Amino acid sequence: MKKEKIDLFYGALLHDIGKVIQRATGERKKHALVGADWFDEIADNQVISDQIRYHMANYQSDKLGNDHLAYITYIADNIASGVDRRQSNEESDEDASAKIWDTYTNQADIFNVFGAQTDKRYFKPTVLNLKSKPNFASATYEPFSKGDYAAIATRIKNELAEFEFNQAQIDSLLNLFEAILSFVPSSTNSKEIADISLAEHSRLTAAFALAIYDYLEDKGRHNYKEDLFTKASAFYEEEAFLLASFDLSGIQDFIYNIATSGAAKQLKARSLYLDFMSEYIADSLLDKLGLNRANLLYVGGGHAYFVLANTEKTVETLVQFEKDFNQFLLANFQTRLYVAFGWGSFAAKDIMSELNSPESYRQIYQKASRMISEKKISRYDYRTLMLLNRGGKSSERECEICHSVENLVSYHDQKVCDICRGLYQFSKEIAHDHFIITENEGLPIGPNACLKGVAFEKLSQESFSRVYVKNDYKAGTIKATHVFVGDYQCDEIHKYAALSKNEDGLGIKRLAVVRLDVDDLGAAFMAGFSRQGNGQYSTLSRSATFSRSMSLFFKVYINQFASDKKLSIIYAGGDDVFAIGSWQDIIAFTVELRQNFIKWTNGKLTLSAGIGLFADKTPISLMAHQTGELEEAAKGNEKDSISLFSSDYTFKFDRFITNVYDDKLEQIRYFFNHQDERGKNFIYKLIELLRNYESEEKMNVARLAYYLTRLEELTDKDERDKFKQFKKLFFKWYTNNESDRKEAELALLLYVYEIRKD
């Protein structure tokens, strides 16, 4: 990036820093002035300072040249906010302050205006600590204090004490803002909804500022005052922007369709590798466009969204980048992986809440989505197809892991391809928190780029172009790009079946796999904010906040839900999960994850899950396939469901948790834990009766009465009162309805698995 764009980025990102200082000190003057004065104390950069000081329409200066960057920051702020702020007051205005400003309000939940129902939930005033418990929104209103803001202001000032405001430190400041300002509301106007954080608004303002700069530069227009201030309403009509997106296809097959007993060791490495590939695709594209991560709205699960300038150069760069990266994928993965880019132009009016319609907002995303879909149908041009066909069938053996026939080598007594050999090495590095991009050392991740995990203390010894850090914010000297990764791992995959046994050696020796994802997330993303207020809440800032909320839940907090459980998170995208572990802990994890997800989204979104039960030597590909079928069975049950072990045991989530997991299973444990082996053997007879109820209903009721009487005789005298309660309860389950019988059958089966001795 050239110096002018770097200054523009910092000015746009810091334009509202005065709000933090103003709330900390209570100063009664424009936040733009407060922010600029504060900045001048810590840095010597007049261009950045002027953007902070003059980014408000009612505080422009005749001293500014027509080509001053402050005009770009001004209109970018308006677009990011979704309103034209020429007529707005602010917190320091004496007349308006008492009436409309709630200076210390805490941030509202993004899901308050999501879906059809309006809610009032708020976040606790805090920083974003990735190691602490999730900051769940609640109905409790707990405002900030001056002291809270003073602590935030002090931390920012301390972090920026040695800051150079150059290109190398851009990611550091983005990290700092996300860590400190994610629960600080951008607007405290009581007539607005304070659900957009200052971190998100500042980031989006910087994104639009950089895109506007490129757009006007391309057209040779440098009278920013005229174009962006005097004639701002005309600029809002110009299709100055592109919403660009990419989709990386083949992720599921790449991770799960692997053979051999040693493949399990690669499983997490393959997943993490593709996570970083998506990150690298995004960063590489931004580098080529002379942009940074402010322009990246979202990345995760093989998808990403960007705000870019609508110029021929941008489109040419997208086309060439897509071509080059697919050449890399073809050379290393043949047709197993493919990346498709899509984009669509839009004007500021299409995303500004006072000017847009829900339909125009959806169309922005649909343009990009349609282009991607068309490319995925027809992936390769004629020349590429001819080259692929000319290769014919290789005479070499297949890679014993991924079945590739290209570039095979011998490694650990196996015939493997170069990529799988690299993944073996990478699997030893995934415990590190830092991952570097080098030119030629490590696992190929893009054209002339390799990925390598490195211990923190050895970073200074390495040569790299970029460093990523997992689940941690690093500002200052490290200059790292943080990435969210769901990577909890208790033990090696092959050990989980044995770990299903308790300390007494009881429990069926099986592992379990869960696959789950959010129901109808695509529709929710495009239209979730359109159902209230005639679509006025459909804004880019809310879409970006929504996406980051999903990433935070599924890539960070998921590690906490898994902690202390015997399982490994293999894959956690922005909305879907694949995990392997002891079968008891996989069920417990799924229940905990689902209940926390309902709490996180206030019940506005649901998820569906399939859980499969397998012997420890079952091929990964088979486990993934069969569990995927169970997930589909859950989706087929009108979603918000779980399918456990077999599609026969498919329940609505609430029904499974309330009636089976927390009730019937507990009742069965309470009684049968006091029975000897003879008593426990009757469980199989009870299961058989439940399964055969329809065949001979009257006869089976009589058999049940007989079995329960025999079971009572085997029960110790001091336990018989307890048994009578169970007898009455079970008879009710059996005779009540099919739902109760199916729930009782699964509860008994789960208990049998808990007490098996094999």
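Any Cβ shown, glycine's included, is placed from N, Cα and C.
For ASP16 (mutagenesis position), the same-chain residues 6+ apart in sequence whose C-beta sits under 8 angstroms from its C-beta are HIS31, GLY35, ASP77, SER186, LEU198, HIS201, SER202, THR205. Looking at Swiss-Prot, you'll find the mutagenesis ASP16 to Ala noted as follows: Dramatically decreased ssDNase activity. Wild-type synthesis of cOA.
Residues annotated as domain 'GGDEF' in Swiss-Prot: 509-647.
Taken residue by residue, the domain 'GGDEF' (509-647) breaks down under DSSP into 68 helix, 33 strand, 38 coil. DSSP assigns ASP16 (mutagenesis position) to coil in the three-state reduction, placing it in neither a helix nor a strand.
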